[in-house]
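Presented below is the structure to which this report refers.
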Amino acid sequence: MAAISVSSSPSIRCLRSACSDSSPALVSSTRVSFPAKISYLSGISSHRGDEMGKRMEGFVRSVDGKISDASFSEASSATPKSKVRKHTISVFVGDESGMINRIAGVFARRGYNIESLAVGLNRDKALFTIVVCGTERVLQQVIEQLQKLVNVLKVEDISSEPQVERELMLVKVNAHPESRAEIMWLVDTFRARVVDIAEHALTIEVTGDPGKMIAVERNLKKFQIREIVRTGKIALRREKMGATAPFWRFSAASYPDLKEQAPVSVLRSSKKGAIVPQKETSAGGDVYPVEPFFDPKVHRILDAHWGLLTDEDTSGLRSHTLSLLVNDIPGVLNIVTGVFARRGYNIQSLAVGHAETKGISRITTVIPATDESVSKLVQQLYKLVDVHEVHDLTHLPFSERELMLIKIAVNAAARRDVLDIASIFRAKAVDVSDHTITLQLTGDLDKMVALQRLLEPYGICEVARTGRVALARESGVDSKYLRGYSFPLTG
């Protein structure tokens, strides 16, 4: 450095100022001028033939190498950025009006775009399954913010654990007579089901992981897809073989040799009066136990016939199913749910997923309201910039489906009985361990409730459920009007 300080060359003075700056950007920009300086000094040494120029040339080369090594070591010593990947977050909350808006607001204020969201309610509690893209460190900060919300009981990121993940999709596709055979072949290949048949259209129900959904959509594109409605992803942890049974208290039918059956309390109160989940009743908090008792005085959430107008009931309240097409941008869910929250609507069901058009998402929600109030709500939703379409499917014939994953505590002796019950409801076993079995079921609410009632004696450990998804029937057949009527007699 002494040689540099006594030199009067302008290029060397520039080098001294660059060496005194610790900024990597300045070092790299100064290094660009070194070849010019070296060639300049080489020309001086060859012209004069003295050794002073050669020494200066060697000195500049050594300084250039040191600066290059320093900049490389500084870049390599920097902490590597964590990778951005998809995260599955489970949020267990107490059911309260405006809760969805508050949770969506936490993600919106941090610029996260929720890729899918499924909300399944169970009387006074709800389980949110949210899929977002982000880094580990920032997602951990979001989880800490969610835990500060009132009535949020448990928040957990289950992305890195072995899990059973499922999704439900309804696809309405053009089906002309010449292409119907190929479509039915694809339905059998992907183990899908046809839920509605019209003259020139088919509505197909598909369940599986997100990769299967993409494959089905890609193969049906050539037939022109009319509409797609998807639930968010739901997930349950896979139980390890040989592990100790954490759910033995749940199952009286599977473990009848137990001397004492301790009553299972889903929630307990702390000293401060806050409600916290019992540690022994959950495998990790990603799902919630189902209550073994049912109060007939409480309205069943998502009941298709809840609040129907009768001679004794003149309020006109009923469950309305709304379908919205919105832009797929960060914060749009917070804006839409804010309209419901400001008007005091308690959302009973919510399913958010990608629509048939790129950049568009479809929101399917169920709210209790009168026909008059819903018409005003639809007008308010149309005023939002990011909302393209709003349809009230309540008074139209529509296909509705829900997806449920349910984990039952069974041993080897009771496993056969549970599988027999599952076969009646066309449920599938998706995971089996020494002490549990996990079933997958699709259908309407009545089907879900009926299966839960039959499985309660065996011990229901955990339940993950999507909200309701619906598409209007192209056939125009409404099965509601066929209920309660006997088949016509033929002579």
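Using N, Cα and C of the backbone, Cβ positions are placed for all residues, glycine too.
Don't look for the substitutions in this one, it keeps the originals.
The feature L-valine binding site is assigned by Swiss-Prot to Asp95, Met99, Ile100, Asn113, Ile114, Asp328, Val332, Leu333, Asn346, Ile347. According to Swiss-Prot, the feature domain 'ACT 1' maps to 88-160. Annotated domain 'ACT 2' per Swiss-Prot: 321-395, in sequence order. Under its mutagenesis entries, Swiss-Prot includes Gly98 to Glu with the note: Increased feedback inhibition by valine/isoleucine. Looking at Swiss-Prot, the entry for mutagenesis of Phe107 to Ala says: Decreased feedback inhibition by leucine and valine/isoleucine. What Swiss-Prot says about the mutagenesis result for Tyr112 to Ala is this: Increased feedback inhibition by leucine. According to Swiss-Prot, the mutagenesis experiment Asn113 to Ala carries the following note: Decreased feedback inhibition by valine/isoleucine. Experimental mutagenesis is annotated in Swiss-Prot for Gly331 to Asp, with the remark: Decreased feedback inhibition by leucine and valine/isoleucine. Under mutagenesis, Swiss-Prot gives Phe340 to Ala with this note: Decreased feedback inhibition by valine/isoleucine. According to Swiss-Prot, the mutagenesis experiment Tyr345 to Ala carries the following note: No effect.
In terms of Cα spacing, the mutagenesis positions Gly98, Asn113, Phe340 that come within 10 Å of Val332 (L-valine binding site) are Asn113. Each of the mutagenesis positions Phe340, Tyr345 was scored by other CB atoms within 10 A of its CB, and the lowest score goes to Tyr345. Taking the Cα atom of each, Gly98 (mutagenesis position) and Asn113 (mutagenesis position) are about 19 angstrom apart.
It is Gly331 that, of the mutagenesis positions Gly98, Gly331, has its Cβ surrounded by the most other Cβ atoms within 10 Å. Ranking the mutagenesis positions Phe107, Tyr112 by how many other Cβ atoms lie within 10 angstroms of each Cβ puts Tyr112 at the bottom. Across the domain 'ACT 1' (88-160), DSSP assigns 23 helix, 30 strand, 20 coil. Taking a C-beta cut-off of under 8 angstroms and a sequence separation of 6 or more, Ile100 (L-valine binding site) has the following same-chain neighbours: Val119, Phe128, Thr337, Phe340, Ala341, Ile347, Leu350. Annotation note: Tyr345 (mutagenesis position) sits in a coil segment as assigned by DSSP.
When the Cα atoms are compared, Tyr112 (mutagenesis position) and Asn346 (L-valine binding site) turn out to be 24 Å apart. Distance noted between the C-alpha atoms of Asn113 (mutagenesis position) and Asn346 (L-valine binding site) is 23 Å.
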